[in-house]
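Sequence annotations record features per position, and here Swiss-Prot assigns domain 'Radical SAM core' to 100-317 based on sequence analysis. Quoted from Swiss-Prot, the note on mutagenesis experiment CYS123 to Ala is: Contains only the 4Fe-4S cluster 2; when associated with A-127 and A-438. Contains only the 4Fe-4S cluster 3; when associated with A-127; A-370 and A-372. Summarising the annotation, Swiss-Prot assigns [4Fe-4S] cluster 1 binding site to CYS123, CYS127, CYS130 and lists sequence analysis as the type of evidence. The mutagenesis experiment CYS127 to Ala is recorded by Swiss-Prot, whose note states: Contains only the 4Fe-4S cluster 2; when associated with A-123 and A-438. Contains only the 4Fe-4S cluster 3; when associated with A-123; A-370 and A-372. Annotated S-adenosyl-L-methionine binding site per Swiss-Prot: GLY167, SER217, ARG229, in sequence order, evidence recorded as similarity to another entry. The mutagenesis experiment CYS370 to Ala is recorded by Swiss-Prot, whose note states: Contains only the radical SAM 4Fe-4S cluster; when associated with A-372 and A-438. Contains only the 4Fe-4S cluster 3; when associated with A-123; A-127 and A-372. Residues or ranges marked as [4Fe-4S] cluster 2 binding site in Swiss-Prot: CYS370, CYS372, CYS388, CYS441. Swiss-Prot documents CYS372 to Ala as a published mutagenesis change and attaches the note Contains only the radical SAM 4Fe-4S cluster; when associated with A-370 and A-438. Contains only the 4Fe-4S cluster 3; when associated with A-123; A-127 and A-370. Quoting Swiss-Prot on the mutagenesis of CYS438 to Ala: Contains only the radical SAM 4Fe-4S cluster; when associated with A-370 and A-372. Contains only the 4Fe-4S cluster 2; when associated with A-123 and A-127.
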Amino acid sequence: MKTEDMALVFSKLILNPITKRQILNLFKKDDNGNLIIENYIDAYMKGEDINSLGYKTLKSVLDNGLKTFAGEIYKENFKDFLKDPLFKKGLISVVRGLGYFGVKRPFVSGAPFLVVWDVTYACNLRCKHCYANAGKPLEDELNTEEALKTIDILANSGVVAIAFSGGEPLMRKDLFELIDRAKDYNMQVSIASNGTMLNKTNAKKLKEHKVDFVQISLDGTKETHEKFRGIKGIYDKTIEGIKNVVDEDIFCAIATTATKLNYRDVPKVMDLAEELNVNYFMLYNYIPVGVGDYDIDLSPEEREELLNLLWEKLNNDTGKKYRTAFLSTAPYYSRTALEHNKYYLASHFANVDLGENERLKSLANFIGGCGCGRFYLSLRANGDIQPCVFFPLKLGNIKSFKDENDFLEFWRNNKILNDLRDRDKLKICGSCMYKYVCGGCRARAYSYYDDYLREDPGCILTKNLK
């Protein structure tokens with residue numbers, strides 16, 4: 001049976017009212033306050049059998065999902081993956097998403113996998129492209145009590161990962177208290193920093209508090225970076241910060257936002273990323289928002305040149321055993337891979353090579369493209385909720401939610417989020433053959449046209465679709 005036909009059968013299984021009801025019942029709590037699904041996944045992992053309709057439903061969903069999208073060969077590996085608490089959290093969110101939304105293209109998780117939270121707008125730099133217009137903290141930024149409650153709500157909703165950003169998050173005095181609260185819930189915690197405050201002491205402290213991932217911004221050579229960031233003398237501090245994080249063996253990424261001011265420097269930064277032995281080089285898709293001007297945005301041709309360069313670097317078989325992976329937040333990066341006859345889920349979460357497995361390849365249509373409103377949300381420092389940090393459209397405020405039930409109700413039913421999840425609603429990108437693996441950047445559409453369903457003007461294909 002073809003994968004598309006198997007996916008249809010799987011979808012019918014999920015849409016069965018009895019199946020759907022049993023899936024949602026898995027998210028009730030037992031007498032110990034644990035989700036029933038957590039107990040059942042533990043039993044599934046151990047190969048145990050439980051005589052209950054809920055367990056049999058979960059087992060059927062997992063077995064049929066694996067068969068449809070991976071094949072039986074992956075079943076035993078899958079059980080090994082379940083030993084990882086983060087993988088287990090992610091799976092629980094997937095199952096909840098099936099109960100809420102069914103087998104959608106693109107897929108929507110039961111709660112955001114990732115929330116990017118600008119915990120403060122205090123910053124020691126003056127970057128020319130800052131989406132947050134950072135510098136001084138807002139007067140109404142969440143206090144410690146409000147921030148801790150926010151983490152409780154997100155964690156209890158099933159959010160897997162939280163990224164503390166800004167501003168410069170290290171300028172928030174209670175940051176490590178917030179990190180500890182998130183780690184108490186076994187959440188993945190990352191920090192997005194400009195690197196200038198990452199001295200040996202702070203890098204060691206991040207390690208001690210079990211931060212999983214640190215992303216540091218670097219936008220070019222010394223001259224370019226300091227011009228871009230608005231302060232002379234900070235390039236060396238940034239490089240030192242990167243080295244300190246790598247020395248602490250924390251997963252480290254260099255993030256470069258490509259504009260007309262620095263895109264010729266990008267290959268040099270990519271080479272430097274390898275020399276510094278970081279795990280990721282992340283090419284950020286520039287979006288004119290905050291203090292960022294439209295006139296420094298790349299043309300579609302310049303952006304295409306960079307994405308192809310990134311792809312070549314990722315697949316360069318020179319015999320060198322660098323560990324650096326090359327990623328981009330541009331949703332068209334997956335389309336770049338397909339144009340090179342490769343099935344790759346290329347995103348700002350990870351690069352996933354789907355290889356030659358036809359069933360795995362079909363996943364690209366379900367989980368590829370922009371995750372905005374499907375896999376992640378953003379929070380401003382005052383608790384305002386946005387689809388993405390580059391997408392300044394207020395959807396609500398976290399302080400208005402009493403608990404995780406209110407948050408999950410918002411996640412399920414917010415009109416704008418549901419618009420973003422429906423690629424058939426896209427006015428130009430919706431007619432593109434790559435709409436499921438890409439779909440364009442909704443933040444760029446909103447920035448340019450004040451309409452998040454319009455085309456992404458940064459994509460080289462849009463001129464042929466009008």
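In case you wondered, yes, glycine gets a Cβ from its N, Cα and C as well.
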Q: Using all protein chains in view, find how many other C-beta atoms are within 10 Å of the C-beta of SER217 (S-adenosyl-L-methionine binding site).
A: 23
(Q) Just to verify a number: CA distance, CYS130 ([4Fe-4S] cluster 1 binding site) to GLY167 (S-adenosyl-L-methionine binding site), in angstrom, no decimals. (A) 9
Q.
Restricting to the domain 'Radical SAM core' (100-317), what is the model's mean pLDDT?
A. 93
Q | Of CYS123, CYS127, CYS370, i.e. the mutagenesis positions, those within 10 Å of ARG229 (S-adenosyl-L-methionine binding site) when Cα atoms are compared | A | CYS127
Q: Take the C-alpha atoms of CYS127 (mutagenesis position) and CYS438 (mutagenesis position) and report the distance between them in angstrom, rounded.
A: 29
**Q.** Pairwise C-alpha maximum, in angstrom, for the residues (GLY167, SER217, ARG229) that bind S-adenosyl-L-methionine according to the record
**A.** 12
Q) By the DSSP assignment reduced to helix, strand and coil, which category contains CYS130 ([4Fe-4S] cluster 1 binding site)? A) coil
Q | Most Cβ neighbours inside 10 Å, all chains, among the mutagenesis positions CYS127, CYS438 | A | CYS438
Q: Show, in sequence order, which residues other than CYS370, CYS372, CYS388, CYS441 on the same chain lie with their Cβ within 8 Å of the centre of the Cβ atoms of the [4Fe-4S] cluster 2 site.
A: PRO331, GLY371, GLY373, PRO387, PHE390, PHE391, LEU420, ARG442, ALA443
Q) Which one of these recorded positions, CYS370, CYS388, has the sparsest Cβ neighbourhood, judged by other Cβ atoms within 10 angstroms? A) CYS388
Q. DSSP on CYS388 ([4Fe-4S] cluster 2 binding site), three-state: which is it?
A. strand
Q. What recorded positions in the list CYS123, GLY167, CYS370, CYS372 lie within 10 angstroms of CYS438 (mutagenesis position), counting C-alpha atoms?
A. CYS370
